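Undergrad: If you look up Swiss-Prot, you'll see His27, His81, Asp163, His167 marked as Fe(3+) binding site. Look at Swiss-Prot and you will find His27, His81, Asp163, His167 tagged as Mn(2+) binding site. Here the residue is the original one, but Swiss-Prot notes a natural variant at this spot, Val60 to Ile: In strain: ATCC 13813. For the natural variant Glu98 to Asp, the note given by Swiss-Prot reads: In strain: ATCC 13813. Here Swiss-Prot describes Asn104 to Asp as a natural variant; the accompanying note says: In strain: ATCC 13813.
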Amino acid sequence: MAIILPDLPYAYDALEPHIDAETMTLHHDKHHATYVANANAALEKHPEIGEDLEALLADVSQIPEDIRQAVINNGGGHLNHALFWELMSPEETQISQELSEDINATFGSFEDFKAAFTAAATGRFGSGWAWLVVNAEGKLEVLSTANQDTPIMEGKKPILGLDVWEHAYYLNYRNVRPNYIKAFFEIINWNKVNELYQAAKA
């Protein structure tokens, strides 16, 4: 059973004007599809390790060395993007009271969290991701990862993530990454974030 490219949970133009349809089409149909194809090609070389990417990336030492980086790059790329699509919504959603209180306790206020997340996304040199995670101690934490590395590799559970590779925003925002980050906060699917938060804390 090969890894499958998931459908977008909304139309390509559903997130406009924040993310344009052309960007969504290229991002999903080309970039994400390539990660899926390359992850499958790598895993086919070692069928004995299976296809559970979350389990494999939680302990990359178990991935045979000849495909390890390919699985990190492409398996991570698939997991990150499959989550990313679900973390956005054209519908207005609300953060849960429990998560809101945890954010306030951890960062001081929602605005302080937003500033920390924005700093992580803006400060990531080159390509990568910004994340809100639940760490091994059950605490919220903001961090960024390079390339397609996933917080799962650090034993952390991502509940919100933003792709800051240029392919995610360049058509619409050119080199002004902060405007893209600001737009992202307008389309966050808090229903999904709340769900991931509850699962991570369980």
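Every residue, even glycine, has its Cβ placed from backbone N, Cα and C.
Nope, none of those substitutions made it into this model, it's the original residues.
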Undergrad: Setting His27, His81, Asp163, His167 aside, what same-chain residues sit with their Cβ within 8 Å of the center of the Cβ atoms that define the Mn(2+) site, listed in sequence order?
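TA: Result: His28, His31, His32, Phe84, Trp165, Ala168.
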Undergrad: Sorted by position, what residues of the same chain at least six away from Glu98 (variant position) have a C-beta under 8 A from it?
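TA: Sequence-distant Cβ neighbours: Asn194, Tyr197, Gln198.
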Undergrad: Neighbour count, 10 Å Cβ-Cβ cut-off, for His27 (Fe(3+) binding site): what number do you get?
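TA: Other Cβ atoms within 10 Å of His27 (Fe(3+) binding site): 23.
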Undergrad: Counting only other Cβ atoms and using a 10 Å cut-off, which of the binding-site residues His81, His167 scores lowest?
TA: His167
Undergrad: Near the Cβ of Val60 (variant position), how many other Cβ atoms are there if near means within 10 Å?
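TA: Other Cβ atoms found within 10 Å: 17.
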Undergrad: Restricting the comparison to the binding-site residues His27, His81, Asp163, His167, which residue's C-alpha is spatially nearest the C-alpha of Asn104 (variant position)?
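TA: Considering only the listed binding-site residues, the nearest one is Asp163.
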